[in-house]
Amino acid sequence: MKYEKLLPRFLEYVKVNTRSDENSTTTPSTQALVEFAHKMGEDMKALGLKDVHYLESNGYVIGTIPANTDKKVRKIGLLAHLDTADFNAEGVNPQILENYDGESVIQLGDTEFTLDPKDFPNLKNYKGQTLVHTDGTTLLGSDDKSGVAEIMTLADYLLNINPDFEHGEIRVGFGPDEEIGVGADKFDVADFDVDFAYTVDGGPLGELQYETFSAAGAVIEFQGKNVHPGTAKNMMVNALQLAIDYHNALPEFDRPEKTEGREGFFHLLKLDGTPEEARAQYIIRDHEEGKFNERKALMQEIADKMNAELGQNRVKPLIKDQYYNMAQIIEKDMSIIDIAKKAMENLDIAPIIEPIRGGTDGSKISFMGLPTPNLFAGGENMHGRFEFVSVQTMEKAVDTLLEIIRLNNEVAK
């Protein structure tokens, strides 16, 4: 194996349950995330990172790989998140499959679940590689503990394995709660103190992403008028029926299951209530600012029209922006995309530059003034029992980080 400790690190990290909690009001959202951040801080110190500190204000643990050159090199930041998605993460039992043939069905532990190339054709890309997958009872946690392990392996390489590799100052940060959308809300750009950064939080080999959705959340409240159904004619206003009518007024094909690429959507997450009152929760997504604003306006227009027809304000939308397409920031200076693209090409990795149908911590951090695109970390089928990662892709992620650092140093004066 090219990086001897990469896989052991990854296996160690995924066995720690760091599932974030969207119902929590604390930062980080769980005590397990606090404890894991402190553990990572100790590991960072053991590798030789300097100025390692935990920020109580935002749950990030930060450390520095000091420069070993006198050149005026731009400072690079590398970020990954410690939490995992909303799927069982207790008792993660990673399985290792060496020299996968690209065709066989992979049994997930003792469960009835399998990774079948017929269902997951991406498996065919991994012939001859070593795969780490689940036992079918949990997620794997490659999102984003692959990124964490890769960054730690990079730090080990620069500080201990090849300390003569010339580089400028590199800052490392591991944070909480990316999966519940609040991880970067309190990120401290001034404390991180770099010129540009990358999140190592992407998927398959070659992903290089600087365009995300713009995102908003909407809660629609419906006020009904409940009376006995036996005498309800011309009197009852059923809040649940209002919710159904509202949803049906949205564009039929603008839903996640019917969209792809650059197409945006409305996504109904939750609907509950009674004839007296009901509540619908949506997310709104689009890549283009104009269309994003049109979607939010449409949700208000539907409510206004229904209220006018009802003669009362029974439909109340509450819409709140969540994050914005970071391309608006990154495109002002594409040099950090160019250097990452060049690094991959130098390593015979074909860059995959496509819009993310989602967001990253970098979306928010970029709008705080620190451009932060996203690099591949290797995971596939993330957020569930079918998740897997290739060890060889993880190694190439470390290679890519090293090449970015080398190229960044090369252009310095």
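Using the three backbone atoms N, Cα and C, a Cβ is placed for every residue, glycine included.
For Asp83 (active site), applying a Cβ distance below 8 Å and a minimum sequence separation of six or more within one chain yields Thr18, Arg19, Ser20, Pro28, Ser29, Thr30, Leu33, Pro176, Asp177, Glu178, Glu179, Ile180, Gly183. Look at Swiss-Prot and you will find Asp83 tagged as active site, backed by similarity to another entry.
Under the three-state DSSP scheme, Glu178 (active site, proton acceptor) falls in the coil class. Per Swiss-Prot, active site, proton acceptor is recorded for Glu178.
Within its own chain, Asp201 (Zn(2+) 1 binding site) has Leu79, Ala80, His81, Asp143, Asp144, Gly147, Glu178, Thr360, Asp361, Gly362, Asn374, Leu375, Ala377 as residues 6 or more apart in sequence whose C-beta sits under 8 angstroms from its own. Under the heading Zn(2+) 1 binding site, Swiss-Prot lists His81, Asp143, Asp201, citing similarity to another entry as support.
Taken from Swiss-Prot, the feature Zn(2+) 2 binding site covers Asp143, Glu179, His383. Of all Cβ atoms in the protein chains displayed, 17 besides its own lie within 10 Å of the Cβ of His383 (Zn(2+) 2 binding site).
According to Swiss-Prot, the natural variant Gly48 to Arg carries this note: In strain: ATCC 19257. Cβ neighbour count for Gly48 (variant position): 16 (other Cβ atoms within 10 Å of its Cβ, all protein chains included).
Variant annotation in Swiss-Prot: Pro94 to Ser, described as In strain: ATCC 19257; the structure shown retains the original residue. Look at Pro94 (variant position): DSSP puts it in coil. Residues near Pro94 (variant position) in space but far in sequence (CB under 8 A, at least 6 apart, same chain), listed by position: Leu11, Val14, Lys15, Val132, His133, Thr134, Asp135, Leu140.
For the naturally occurring variant Asp191 to Glu, Swiss-Prot gives the following note: In strain: NIRD HC-1. When secondary structure is read from DSSP and collapsed to three states, Asp191 (variant position) falls in the helix class.
Classification of Leu318 (variant position) by DSSP places it within a strand. Quoted from Swiss-Prot, the note on natural variant Leu318 to Val is: In strain: ATCC 19257 and NIRD HC-1.
In the structure as shown, the Cβ atom of His81 (Zn(2+) 1 binding site) sits within 10 Å of 28 other Cβ atoms.
In sequence order, Leu55, Ile62 are the residues of the chain that are 6 or more apart from Asp191 (variant position) and have a CB within less than 8 Å of its CB. Rounded to a whole number, the distance between the Cα atoms of His383 (Zn(2+) 2 binding site) and Gly48 (variant position) is 32 Å. Summary of the Zn(2+) 2 site environment: with the site residues Asp143, Glu179, His383 set aside, the chain residues having Cβ atoms within 8 Å of the Cβ mean position are Thr84, Ala85, Asp86, Phe87, Leu139, Asp144, Glu178, Met382.
Just so you know, of the binding-site residues Asp143, Glu179, the Cβ with the fewest other Cβ atoms around it within 10 Å is the one at Glu179.
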